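Everything on this sheet refers to the single structure shown next.
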Amino acid sequence: MQTFLKGKRVGYWLSEKKIKKLNFQAFAELCRKRGMEVVQLNLSRPIEEQGPLDVIIHKLTDVILEADQNDSQSLELVHRFQEYIDAHPETIVLDPLPAIRTLLDRSKSYELIRKIEAYMEDDRICSPPFMELTSLCGDDTMRLLEKNGLTFPFICKTRVAHGTNSHEMAIVFNQEGLNAIQPPCVVQNFINHNAVLYKVFVVGESYTVVQRPSLKNFSAGTSDRESIFFNSHNVSKPESSSVLTELDKIEGVFERPSDEVIRELSRALRQALGVSLFGIDIIINNQTGQHAVIDINAFPGYEGVSEFFTDLLNHIATVLQGQSTAMAATGDVALLRHSKLLAEPAGGLVGERTCSASPGCCGSMMGQDAPWKAEADAGGTAKLPHQRLGCNAGVSPSFQQHCVASLATKASSQ
């Protein structure tokens, strides 16, 4: 790996807080020891002057959100960043901006999980029913909740999945509690899970599962309890001690998540969006033992992932090797877009713990049609088959193309 990486240039843009939290300077030093040059990008200057760049690592979530609020400075920064990417298709970007926009929107990311559920066939995974509330609760709110499969209690979250406010949530137990909900927000069925959350930190083909405290069990159905407002970040800290996480007793099923399920879930998300650095929050339904994805995060904190820098360096090597192989075979720069979107070339270097791609997974899927099909109802509206989320051998390019077209592109236009 040292010989291959020598002379490569990696640019990064992270907030100062993120740099300190990750101790990212240690990663820069690790890269330099491999003969790579690491450049901290200044987006207030033309990126062209700071290149050439083989790889860009970024967390532009704050900037993207501010740009979406029409902040002129942030709009200029995002435009400058996108302009450089468009002019340099050979540069690997971790991760694509349209995908980040999708993950910043809980409604869109939950819809993506639901689409993956419709594509895969496995009873080990369930997608909690959800819906978006765009206006204050009125007479038809309960009807809409029932139509979308929501029952009390349910959890209410901000639509935006980033920033301090994104951790502010509420558990609603009855119709009266709906009056305190401030739209726009996303409501999601609460699933009892014996107060254990599994945070899956993904770096390309590698992932690490970290166990965290979570909300205790609550009785199913409507009750006269007052709504509970809480900060999920505080509840699920490693050292968290809260009355909300104190479990009276373990009820029903209590087991760890399946490695096979996590592998297939992370692979599906990587190939649907072209992302490499993300987190998946998973709970285990204590009645069925099924895995439920309750959140997806872009470039999380990786707390508890001791090999994060090694995994990241290995992933960069994997992607660059795949790009080099594609170029040698075709000589076509346009295909670099495809290699970056997949970001899972066969035979690459992977992290020490778990590889979530089988040998040749991407090459073997080229040219296949996705088994996932959309049904149409009488009115011509596409309707998803009612299937559990599962673990097929791989996700085909046509499924990837479908998800990117219907979600990421839509997100980038907003």
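Note that Cβ sites are derived from N, Cα and C of the backbone, with glycine treated the same way.
Feature annotation from Swiss-Prot assigns 1D-myo-inositol 1,3,4-trisphosphate binding site to Lys18, His167, Lys199, Asn297. DSSP assigns Asn297 (mutagenesis position) to a strand. For Asn297 (mutagenesis position), the same-chain residues that are 6 or more apart in sequence and have a Cβ closer than 8 Å to its Cβ are Leu103, Ala161, His162, Phe278, Gly279, Ile280, Asp281.
The number of other Cβ atoms within 10 Å of the Cβ belonging to Ala195 (ATP binding site), over all protein chains shown, comes to 21. Taken from Swiss-Prot, the feature ATP binding site applies to Arg106, Lys157, 188-199, Ser214, Ser232, Ser236.
Asp281 (Mg(2+) 1 binding site): 19 other CB atoms within 10 A of its CB, across all protein chains. Under the heading Mg(2+) 1 binding site, Swiss-Prot lists Asp281, Asp295.
Under the heading Mg(2+) 2 binding site, Swiss-Prot lists Asp295, Asn297.
Sequence-distant neighbours of Lys18 (mutagenesis position) (same chain, six or more apart, CB under 8 Å from its CB) are Phe24, Lys59, listed in sequence order. Swiss-Prot lists Lys18 to Ala among its mutagenesis entries, and the accompanying note reads: Loss of kinase activity.
Sequence-distant neighbours of His58 (mutagenesis position): residues of the same chain at least 6 apart with a C-beta under 8 Å from its C-beta are Tyr12, Trp13, Leu14, Leu41, Phe81, Val93, Leu94, Asp95. Look at His58 (mutagenesis position): DSSP puts it in a strand. A mutagenesis experiment is reported in Swiss-Prot for this position, His58 to Ala, and the note states: No effect.
Listed in Swiss-Prot is the mutagenesis experiment Lys59 to Ala, annotated as follows: Loss of kinase activity.
For Arg106 (mutagenesis position), the same-chain residues that are 6 or more apart in sequence and have a Cβ closer than 8 Å to its Cβ are Lys157, Thr158, Arg159, Val160, Ala161, Val186, Asp295. Quoted from Swiss-Prot, the note on mutagenesis experiment Arg106 to Ala is: Loss of kinase activity.
Where Swiss-Prot documents Gly163 to Ala as a mutagenesis experiment, the accompanying text is: No effect. In the three-state DSSP classification, Gly163 (mutagenesis position) falls within coil. Taking all protein chains in view, 13 other C-beta atoms sit within 10 angstroms of the C-beta of Gly163 (mutagenesis position).
Under mutagenesis, Swiss-Prot gives Asn297 to Asp with this note: Induces a strong reduction in kinase activity.
Using Cα positions, the member of the recorded positions Gly163, His167, Lys199 nearest to Asn192 (ATP binding site) is identified as Lys199. Pairwise Cα distances among Lys18, His167, Lys199, Asn297, which the record gives as the binders of 1D-myo-inositol 1,3,4-trisphosphate, peak at 19 Å. Secondary structure at Tyr198 (ATP binding site), as computed by DSSP, is strand. When Cβ atoms from all protein chains are considered, those within 10 Å of Ser232 (ATP binding site) total 20, not counting its own.
Just so you know, the Cβ of Asp295 (Mg(2+) 1 binding site) picks up 22 other Cβ atoms within 10 Å once every protein chain is counted.
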